[in-house]
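**Student:** Dumping the structure here so I can ask a few things about it.
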Amino acid sequence: MLSPIRTTFHNSVNIVQSSPCQTVSFAGKEYELKVIDEKTPILFQWFEPNPERYKKDEVPIVNTKQHPYLDNVTNAARIESDRMIGIFVDGDFSVNQKTAFSKLERDFENVMIIYREDVDFSMYDRKLSDIYHDIICEQRLRTEDKRDEYLLNLLEKELREISKAQDSLISMYAKKRNHAWFDFFRNLALLKAGEIFRCTYNTKNHGISFGEGGIYLDMDMILTGKLGTIYAPDGISMHVDRRNDSVNIENSAIIVNRSNHPALLEGLSFMHSKVDAHPYYDGLGKGVKKYFNFTPLHNYNHFCDFIEFNHPNIIMNTSQYTCSSW
C-alpha cells in the first residue's frame, strides 16, 4: 500500500510502472491505482467570449508571446503523435474561423476540433424549474421558526420567471460568457471523457473506444515529453496548486480512466440540487471530496497529496506567472 502522504506517488511514472497493482489509501479506505494508458486521448478546451478580436482567417485561440496557447497545443500534438488531441471549443465563430479550425485539423493528423454544440450533453441536464421546486418544497416542509420566508419568496419569484425555453441547466450555462461557462462544460466533457471524441463526424475518432478515459489539460500546460502510462486512485486525479504555503485542488489538469466517473457524477448531483451551485467549487471540488469520503475531520493537505496529478513531463499552470488572457 502506498501512503497518501508522499513526494512521489503516481506522479512519478517510473515508480508506478514497476508496481502497477499497488493501492493508495485515504480516510481508511484503499483505492486501486487504475491505468490511464499511452493511447488515452488528451483534451484541451478553448471557449472564446470575443471571437471578433482575432484576424479574419486566424484560428481563434490566443497565441501571443505571453500566452502561446495554440503553440502549446500543437507542441503537444507533435510530442504525443500516437494520441488523439482534442480541442473542445465554443463561441460565436465566423465561417472563416471555422475554416481555420479545419485547416488546423488537416495540418495535424491527430488533432480534432470538437464543437460544444455538436456534443449531446442532455443526459447530464436538469430542468431549472425542478431544482427550484425541490428547494422550495424543502423550505415549506420546515417548521415556521426554521423556514426562511425571504428565501422562499425569492425562489418562488425566480421560478415564475423561468420560461419553457430557458428551463435547462445546460442552456443556462451555454449562454454565459465567463469562467463558469468554461468550468461547467469542462466538467461535462470529463464525464464524457474519451467518448467526447466520438461525438463528432470526424473520421479521426475511429480509434477511440467507447467509455475510454481522458486527460484534460489547460492550454497553459506545456508538455516536454510523452506522458506514457499514468496511474490514478480509482481512476481520477487532478492538479494541485501549491502556492503561498497553501494547497488547493485545481481543474486545470484532470485525468480519468473512464467515462461517467462516479466522483464527477457526485459533483453533477450538487449542480442539480442548488440554484447557486458553482461548477468548480461544487461540481468538481465537493463532488470529489464526497466520493472519497473527505470530511472536515480530515487533513486537507493529505487529501491533496492523495488526489494530486503531477508529471515530470508537464510544466504545470504557466499562466500563474502572467495576467489572465481573458
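Numbering starts at 1 and runs along the chain as it is shown here.
Just so you know, glycine gets a Cβ as well, placed from its N, Cα and C.
At each noted site, the model still has the original residue.
Here's the feature list from Swiss-Prot:
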- E250: active site, proton acceptor (ACT_SITE)
- Q45, W46, F47, Y69, Y216, L217, D218, M219, S319, S324, S325, W326: UDP-N-acetyl-alpha-D-glucosamine binding site (BINDING)
- D220, N317, S319: Mn(2+) binding site (BINDING)
- C21 to S: Mutant used for crystallization; prevents protein precipitation due to irregular intermolecular disulfide bonds; when associated with S-199 (MUTAGEN)
- C199 to S: Mutant used for crystallization; prevents protein precipitation due to irregular intermolecular disulfide bonds; when associated with S-21 (MUTAGEN)
**Student:** Using all protein chains in view, find how many other C-beta atoms are within 10 Å of the C-beta of N317 (Mn(2+) binding site).
**Tutor:** 18
**Student:** On the three-state reduction of DSSP, what should I expect for Q45 (UDP-N-acetyl-alpha-D-glucosamine binding site)?
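**Tutor:** In the DSSP reduction, Q45 (UDP-N-acetyl-alpha-D-glucosamine binding site) maps to strand.
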**Student:** Express the distance between the Cα positions of Q45 (UDP-N-acetyl-alpha-D-glucosamine binding site) and N317 (Mn(2+) binding site) as a whole number of Å.
**Tutor:** 14
**Student:** Out of F47, C199, D218, E250, the recorded positions in the record, which is closest to N317 (Mn(2+) binding site) when you go by Cα distance?
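**Tutor:** Going through F47, C199, D218, E250 one by one, the Cα closest to that of N317 (Mn(2+) binding site) is D218.
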**Student:** Going by DSSP, give the three-state secondary structure for D218 (UDP-N-acetyl-alpha-D-glucosamine binding site).
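**Tutor:** The residue in question, D218 (UDP-N-acetyl-alpha-D-glucosamine binding site), is coil (DSSP, three-state).
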**Student:** So if I draw a 10 Å sphere around the Cβ of C199 (mutagenesis position), how many other Cβ atoms end up inside it?
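**Tutor:** Excluding its own Cβ, C199 (mutagenesis position) sees 17 Cβ atoms within 10 Å.
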**Student:** Which one is closest to C199 (mutagenesis position) in space, judged by CA to CA distance, out of the recorded positions F47, D218, D220, E250?
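**Tutor:** With Cα distances computed to C199 (mutagenesis position), the winner among F47, D218, D220, E250 is F47.
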**Student:** From the Cα of the residue listed as 'active site, proton acceptor' across to the Cα of Y216 (UDP-N-acetyl-alpha-D-glucosamine binding site), what is the distance in angstrom?
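**Tutor:** Here the two Cα atoms lie 12 Å apart.
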**Student:** Look up the residue listed as 'active site, proton acceptor' in the DSSP assignment and reduce it to helix, strand or coil.
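**Tutor:** DSSP call for the residue listed as 'active site, proton acceptor': strand.
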**Student:** Relative to the Cβ position of Y216 (UDP-N-acetyl-alpha-D-glucosamine binding site), how many further Cβ atoms are located within 10 Å?
**Tutor:** 26
**Student:** Looking only at Cβ atoms, how many others are within 10 Å of the one on D220 (Mn(2+) binding site)?
**Tutor:** 21
